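Asks: Swiss-Prot feature annotations, pasted as is:
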type    : residues                                                                                                : note
BINDING : Pro26, Val27, Tyr45, Glu46, Arg47, Asp48, Asp61, Arg117, Leu139, Asp311, Gly321, Gln322, Gly323, Val324 : FAD binding site
BINDING : Arg54                                                                                                   : NADPH binding site
BINDING : Gln192, Arg213                                                                                          : substrate binding site
MUTAGEN : Lys64 to Arg                                                                                            : E.coli is more resistant to minocycline (MCN), no change in affinity for MCN, decreased affinity for NADPH, decreased growth rate in E.coli
MUTAGEN : Phe235 to Tyr                                                                                           : E.coli is more resistant to MCN, decreased affinity for MCN, slightly decreased affinity for NADPH, increased growth rate in E.coli
MUTAGEN : Thr280 to Ser                                                                                           : E.coli is more resistant to MCN, slightly increased affinity for MCN, decreased affinity for NADPH, decreased growth rate in E.coli
MUTAGEN : Thr280 to Ala                                                                                           : E.coli is more resistant to MCN, 2-fold increased affinity for MCN, 4-fold increase for NADPH, increased growth rate in E.coli
MUTAGEN : Ser326 to Ile                                                                                           : E.coli is more resistant to MCN, no change in affinity for MCN or NADPH, increased growth rate in E.coli
MUTAGEN : Asn371 to Ile                                                                                           : E.coli is more resistant to MCN, 2-fold increased affinity for MCN, slightly increased affinity for NADPH, increased growth rate in E.coli
MUTAGEN : Asn371 to Thr                                                                                           : E.coli is more resistant to MCN, increased affinity for MCN, decreased affinity for NADPH, increased growth rate in E.coli
Amino acid sequence: MTMRIDTDKQMNLLSDKNVAIIGGGPVGLTMAKLLQQNGIDVSVYERDNDREARIFGGTLDLHKGSGQEAMKKAGLLQTYYDLALPMGVNIADEKGNILSTKNVKPENRFDNPEINRNDLRAILLNSLENDTVIWDRKLVMLEPGKKKWTLTFENKPSETADLVILANGGMSKVRKFVTDTEVEETGTFNIQADIHQPEINCPGFFQLCNGNRLMASHQGNLLFANPNNNGALHFGISFKTPDEWKNQTQVDFQNRNSVVDFLLKEFSDWDERYKELIHTTLSFVGLATRIFPLEKPWKSKRPLPITMIGDAAHLMPPFAGQGVNSGLVDALILSDNLADGKFNSIEEAVKNYEQQMFIYGKEAQEESTQNEIEMFKPDFTFQQLLNV
């Protein structure tokens with residue numbers, strides 16, 4: 001016996017409901033755009049004060065077949081291409097010798113060009129209806145009522161929603177209605193920083209990059225740099241977390257000299273151009289590498305419709321470039337499920353998305369984790385990873 005699905009009913013799953021997206025990063029904003037294209041009432045609650053808030057971090061590269069597909073569906077792919085910068089890669093050793101260079105061929109310039117995080121946010125914000133994003137909203141509590149969720153914010157009025165989508169990053173504090181899984185540290189640590197006007201402030205290192213991203217490794221210390229992040233040079237240094245840091249980080253990241261002293265000791269046998277980079281930096285950010293493992297199934301019984309996308313769903317080590325791209329695939333699949341009439345209920349649409357996400361999310365986490373293992377071996381070189 002074939003069951004007939006009432007298509008008109010399905011097309012209106014969310015027609016009289018409102019969706020709350022927690023988090024205004026690229027994944028949350030893309031989700032909002034894709035829902036809005038289908039006439040769905042959606043609000044994004046973001047803790048930043050306003051759209052001018054500077055987002056710290058390196059550039060993002062959206063991949064063909066994943067992140068770019070979501071941008072295409074949103075009608076924003078060409079705008080991304082217009083602002084993104086195709087960049088080659090220089091592989092260097094600790095002495096400042098360029099071991100190999102991987103340049104971008106003209107036919108590959110749109111494969112994964114780099115874009116500044118604020119530029120990507122601006123593209124997405126400009127595509128949304130006015131007042132879609134509600135700024136200065138730090139979510140402190142989520143409570144299910146009889147028919148709607150109540151969202152409580154710090155020092156702001158409460159809101160309600162029929163469906164909640166958590167897109168508020170890897171350290172989300174409101175996952176309990178979806179899963180009891182906890183974020184785990186992987187055993188490596190990252191120190192990041194920006195240098196403005198690098199051509200003036202660290203000319204030796206800037207010239208070493210020569211317009212390309214630069215990667216170097218030596219005895220378990222990794223350095224990544226992008227000399228062109230909207231006029232700033234962004235770099236990151238990664239290493240295995242020292243044993244004495246297991247309970248408490250032994251470097252005070254509020255004290256610049258404390259970080260500089262630590263890094264100069266770690267880089268004592270590196271070329272002076274790398275030390276120039278460290279000496280020039282005015283402030284540093286330190287972060288343990290973390291993962292939100294997709295090992296246990298999420299809760300099948302939830303009081304009201306709720307799910308997670310992006311890092312909130314599958315935070316992973318940043319060693320395969322899969323994080324934001326997997327998150328944009330989340331937005332693409334979930335928005336399609338909610339709007340295309342295939343499912344009888346919001347819960348069914350969410351369940352199907354999560355089943356798909358667990359497959360590609362696990363694969364991305366496994367690739368990132370395997371890269372992390374390989375990259376922190378003493379004899380690792382970026383040449384073996386990038387095949388250059």
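Cβ coordinates are placed from backbone N, Cα and C, and glycine is handled just like the others.
Given the structure is predicted, the values throughout are model-derived calculations rather than measurements.
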Asks: For the binding-site residues Pro26, Gly321, which one has its C-beta crowded by the most other C-beta atoms within 10 angstroms?
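Replies: Its Cβ has the most other Cβ atoms within 10 Å: Pro26.
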Asks: Find the shortest Cα-Cα separation between Gly321 (FAD binding site) and the recorded positions Gln192, Arg213, Asn371, and name the residue that gives it.
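Replies: Comparing Cα positions, the closest of these recorded positions turns out to be Asn371.
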Asks: Rank the binding-site residues Arg47, Arg54, Arg213 by how many other Cβ atoms lie within 10 Å of each Cβ and give me the one with the fewest.
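Replies: Comparing Cβ neighbours within 10 Å for the binding-site residues Arg47, Arg54, Arg213, Arg54 has the fewest.
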Asks: Where does Gly323 (FAD binding site) sit in the DSSP three-state scheme?
Replies: helix
Asks: Could you state the CA-to-CA distance between Thr280 (mutagenesis position) and Phe235 (mutagenesis position) to the nearest Å?
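Replies: Cα to Cα, Thr280 (mutagenesis position) and Phe235 (mutagenesis position) are separated by 12 Å.
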Asks: Does Asp61 (FAD binding site) have same-chain partners at least 6 apart in sequence with Cβ under 8 Å from its own Cβ, and which are they?
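Replies: Result: Ala84, Asn112, Pro113, Glu114, Ile115, Gly321.
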Asks: Based on the record's binding annotation for FAD (Pro26, Val27, Tyr45, Glu46, Arg47, Asp48, Asp61, Arg117, Leu139, Asp311, Gly321, Gln322, Gly323, Val324), what whole-number value in Å is the widest Cα to Cα distance?
Replies: 29
Asks: Using the alpha carbons only, what distance in Å do you get between Leu139 (FAD binding site) and Arg54 (NADPH binding site) once rounded?
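Replies: Spelling it out, the Cα of Leu139 (FAD binding site) and the Cα of Arg54 (NADPH binding site) are 20 Å apart.
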Asks: Using DSSP and three states only, what is Phe235 (mutagenesis position)?
Replies: strand
